[in-house]
Amino acid sequence: MRIGMVCPYSFDVPGGVQSHVLQLAEVLRDAGHEVSVLAPASPHVKLPDYVVSGGKAVPIPYNGSVARLRFGPATHRKVKKWIAEGDFDVLHIHEPNAPSLSMLALQAAEGPIVATFHTSTTKSLTLSVFQGILRPYHEKIIGRIAVSDLARRWQMEALGSDAVEIPNGVDVASFADAPLLDGYPREGRTVLFLGRYDEPRKGMAVLLAALPKLVARFPDVEILIVGRGDEDELREQAGDLAGHLRFLGQVDDATKASAMRSADVYCAPHLGGESFGIVLVEAMAAGTAVVASDLDAFRRVLADGDAGRLVPVDDADGMAAALIGILEDDQLRAGYVARASERVHRYDWSVVSAQIMRVYETVSGAGIKVQVSGAANRDETAGESV
């Protein structure tokens, strides 16, 4: 099968949707399918040979964060050219609401179209502006996928259409078998934080507020931080406890997996804006206990707290108590890890990709190819105005 995939977010920086798209493409290619991915990327970024750059992206407020997206007249022409030359059996558009390549592809294409909805919020001003323009194009989507019940419910409420729920995928073995980082396991306890720590919704402020109690109980505790941000500023915020922070910075997938395996606990103190919780799944696959904010998305991944400890959102004292409880009780920690290990296999790519392929096969059953829509060709000027 020839599959075209569109990712709206730039490959210049790592992100959950970008990772999902690349991993799905690799799994499908390994299964013998031909895959082409269209995504924003700067000229200096090294891309797999199956990824076509849609051009350099610009930062735009989206989903309570800042996403790097791509749009404009030249981009619209590039999207149409990619569709016309792709001869795709299926076009899989990720985040069709994002004002980027995904929105342009949905406008320009017709035929067997699948869309995956990753987010579950409409907080973006940009999205609210484009929503009225986008509504008619949603009728083109034949197969709808939501990565979580939250994303599915949002689609039903905002767009009036249902979707099949298929979660994000993880290569469970790559996390379970990852080597430890050099110098690990440490004699002291290690708590992992992963994400953009200068983005408020990731909740680093909650973990920092919990740190004094952690240090009082475990004087040699280490907060292992993986992700982007201002190290000097965070050290200043930590004050006298800055010595307990270790920064790895932005790392590749292999190092991330090793960091997961090397920690005693993965802490996810997020404040909101999450529709799934892929990093929790990765920690579960690595055999690392999870302590997370009691967000709806996290609660579903952790089976209402059976596969990991849930803490009220923005509760530093509760986070400290939960982390201390798991760090000082090996049996409790092992129980969470064992139950998480049983649960995590439902997220393995072998399971998830098979579910996605069934959607592809359903929408492409008539043998019609994806092509540039007649409306897009007739109304070039209107299309470029998007």
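Just so you know, glycine gets a Cβ as well, placed from its N, Cα and C.
Those substitutions? Not in this structure, it's all original residues.
Straight from Swiss-Prot, the features:
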- Y9, G16, R196, 201-202, 251-253, K256, 274-278, E282: GDP-alpha-D-mannose binding site (BINDING)
- Y9 to A: Loss of mannosyltransferase activity (MUTAGEN)
- Q18 to A: Strong decrease of mannosyltransferase activity (MUTAGEN)
- Y62 to A: Loss of mannosyltransferase activity (MUTAGEN)
- N63 to A: Loss of mannosyltransferase activity (MUTAGEN)
- S65 to A: Same activity as the wild-type (MUTAGEN)
- R70 to A: Same activity as the wild-type (MUTAGEN)
- K123 to A: 23% less active than the wild-type (MUTAGEN)
- T126 to C: Interacts only marginally with GDP and is inactive; when associated with C-359 (MUTAGEN)
- T126 to W: No change in the activity (MUTAGEN)
- V359 to C: Interacts only marginally with GDP and is inactive; when associated with C-126 (MUTAGEN)
Residue among the recorded positions Q18, S275 whose Cβ has the most other Cβ atoms within 10 Å: S275
CB within-chain contacts under 8 A for E282 (GDP-alpha-D-mannose binding site), separation at least 6: V170, F175, K256, A257, M260
Densest Cβ neighbourhood among R196, K202 (binding-site residues), 10 Å radius: K202
Minimum Cα separation from D252 (GDP-alpha-D-mannose binding site), reported as the residue among mutagenesis positions Y9, Q18, V359 that achieves it: Q18
Least buried by Cβ count (within 10 Å) of the recorded positions Y9, D252, K256, G277, V359: D252
DSSP three-state assignment for Q18 (mutagenesis position): helix
Y9 (mutagenesis position) and G277 (GDP-alpha-D-mannose binding site), distance between Cα atoms, whole Å: 18
